[in-house]
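Just below is one structure, and these are the notes that go with it.
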Amino acid sequence: MAATTANPEMTSDVPSLGPAIASGNSGPGIQGGGAIVQRAIKRRPGLDFDDDGEGNSKFLRCDDDQMSNDKERFARSDDEQSSADKERLARENHSEIERRRRNKMTAYITELSDMVPTCSALARKPDKLTILRMAVSHMKSLRGTGNTSTDGSYKPSFLTDQELKHLILEAADGFLFIVSCETGRVVYVSDSVTPVLNQPQSEWFGSTLYDQVHPDDVDKLREQLSTSENALTGRILDLKTGTVKKEGQQSSMRMCMGSRRSFICRMRCGSSSVDPVSVNRLSFVRNRCRNGLGSVKDGEPHFVVVHCTGYIKAWPPAGVSLPDDDPEAGQGSKFCLVAIGRLQVTSSPNCTDMSNVCQPTEFISRHNIEGIFTFVDHRCVATVGYQPQELLGKNIVEFCHPEDQQLLRDSFQQVVKLKGQVLSVMFRFRSKNQEWLWMRTSSFTFQNPYSDEIEYIICTNTNVKNSSQEPRPTLSNTIQRPQLGPTANLPLEMGSGQLAPRQQQQQTELDMVPGRDGLASYNHSQVVQPVTTTGPEHSKPLEKSDGLFAQDRDPRFSEIYHNINADQSKGISSSTVPATQQLFSQGNTFPPTPRPAENFRNSGLAPPVTIVQPSASAGQMLAQISRHSNPTQGATPTWTPTTRSGFSAQQVATQATAKTRTSQFGVGSFQTPSSFSSMSLPGAPTASPGAAAYPSLTNRGSNFAPETGQTAGQFQTRTAEGVGVWPQWQGQQPHHRSSSSEQHVQQPPAQQPGQPEVFQEMLSMLGDQSNSYNNEEFPDLTMFPPFSE
């Protein structure tokens, strides 16, 4: 029962064991059951503590695994450490290897750059790519393949090698030679050595270059031909860059293969005759102007200075083999110097061109604002004879002609105002041998760019050749005085269509006037031109109290027009006559019209211009003109010869009062010779200071008759009693009146038809002098009109 009771428990506890127990035998089953029970009892704790048992076993396994893992980890860490060390060492070794490789490559690149001349000539060290590129170019140039194609199909377009060689030698003005660097033996020399050194080619072949140069230049030549690195000591002059380089790595570059050579040496000059036909023109000139080193003694060789320029090349060239009989055939690859020798003709002391050198004709000087020399060019010695120290500190005006000193001062003042613009002036400069030289000075100022102040004046002084034939220039602000021809006395109102008949009429009238050559030599720029006035101011006198040409304003106009005596101040205002109207046409008659409130006096007029004195007096001129113009009139009023004092500049100013009159009266007063007779109105008697008054002429139609008692100085000057007087002079009129003066009323006479016109050229010369003006009142009018007007 116990077994049976135990079995359910066992089956309940262990379901998997139930079928096994039920299927067992009885006998053995009891024993087995007891055994099973015992095993079951033994297993129960085991089953109760299954986890523990399993845990214990697991713990044991974990311990074993942990130990093994630790061992494995330790072993693995050792392996990893060893591998990391190996990798690190490998990386370090690789970096070291790369660094060594880079250092080697840099060293080779540096050495290559030292061997290539174009790399060393650069201002700074080039990069590696540039060094390699230049090295390739240099190697191509050494092999002679720099300008040829790789397939060898390149050929010159139209020149052969010989033609190209001759052109190069002629352009280089020298001869080509090739010498061995080791021995100095001449390998080749061109035929152009004959006109250069007067030596045939045969004298150079078979000899050495040391035999052809001066003995003192042998050592220098040996240094230039040497290719060893230690041959050159000291400093090197790089002719391409113009810099002096110290001894060092650059020396190896200069002495290696392919480096450039340029040196000067003295070479032997032969005595062979040169045929000018067989050589070119430059060679013939070279033969005559060879650069000798002084006089040559008999029996001594003659040396000349030769400039040699070339390169060190490999010999023999690539692809060329020397013949077996050549002494240098078995020595392997050698070097040679390929160079061109040229004469130093420009420094020849005995050249014939030196005697024909033109002396300098200009020098540059610097002055302060006052004109004192602060710098003088050395060419002043050949130009004016002075040393620079003789001119420094002195004023340029001191060396100027007295007549040109003011002109030079004005030019310096003007150039200061121009501020940088060039001003030229010509003056006479006293040279050291006390001769006057015409100098043209072009000057301009230099301004400080910061302070804008004038620092100094720079002058270029040029000695002018044939100065007597050149006109003397003036400043830009100097008044020009051209000498005009017979058209100078045309009034401004004259139209262009009236010019031809006007000139013909004036030429006819001037042919019968004595001394007419003097009338055409006056300057029209000094004549007062008529002024066009409009509005109510046309009838107002000017309020200026000082005449335009008064003596205190411009002394040049103090001497003015003697021997012209008429009321020519009564010109026509330009506003009253159109430009196309014929002036002073013959045959015009003017009706008699009274002229109220006007004072007309017989006066000698002195217009403010300078004119050459005619040979005859004005009275004789008037008499001859009147006799020629109307010989039928016979009434003769006599002029009383009197002595009259000369007028002053203030009396000239009395002519400037503006009195208004109509055009017909202005023109009519010049239509007949009687208008030049003495006339007066009540209240305005004629007066002549210190002399008797003119007798009145009652016959207005009479003409002037010739007088035999008149002298040349009879009517030289008269009092300037013109149309009116200035307002401040009106109160002084009683002082100038004469007690014996008579009053007459002038009646304008009617002109006879066909009566010729006289004194038109005088009227047109004077223009309208009834108004005095200046540039301040009429700013748009020029006081001195140009010749074209």
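Cβ atoms here come from the backbone N, Cα and C positions, even for glycine.
Copied over from Swiss-Prot:
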DOMAIN    89-142  domain 'bHLH'
DOMAIN    161-235  domain 'PAS 1'
DOMAIN    349-419  domain 'PAS 2'
DOMAIN    424-467  domain 'PAC'
MUTAGEN   R91 to A  Diminishes DNA interaction
MUTAGEN   N93 to A  Diminishes DNA interaction
MUTAGEN   H94 to A  Severely diminishes DNA interaction
MUTAGEN   E98 to A  Severely diminishes DNA interaction
MUTAGEN   R99 to A  Diminishes DNA interaction
MUTAGEN   R101 to A  Severely diminishes DNA interaction
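Nonlocal intrachain contacts for the domain 'PAC' (424-467), taken as residues 6+ away from its ends with a CB within less than 8 angstroms of a stretch CB, comprise 361-369, 371, 374, 380, 383-386, 390, 396, 399-401, 403-404, 407-408, 411-412, 415-416, 418, 473, 475. Cα spacing between H94 (mutagenesis position) and R101 (mutagenesis position): 10 Å, rounded to the nearest whole number. Per-residue confidence over the domain 'PAS 2' (349-419) averages 84 (mean pLDDT, predicted model). Helix, strand and coil residue tallies for the domain 'PAS 2' (349-419), in that order: 34 helix, 13 strand, 24 coil [DSSP]. Here the CA atom of R91 (mutagenesis position) lies 10 Å from the CA atom of E98 (mutagenesis position). Rounded to a whole value, the Cα-Cα separation of R91 (mutagenesis position) and R101 (mutagenesis position) is 15 Å. R101 (mutagenesis position) and N93 (mutagenesis position) have their C-alpha atoms 12 Å apart, to the nearest angstrom. Cα to Cα, R99 (mutagenesis position) and N93 (mutagenesis position) are separated by 10 Å.
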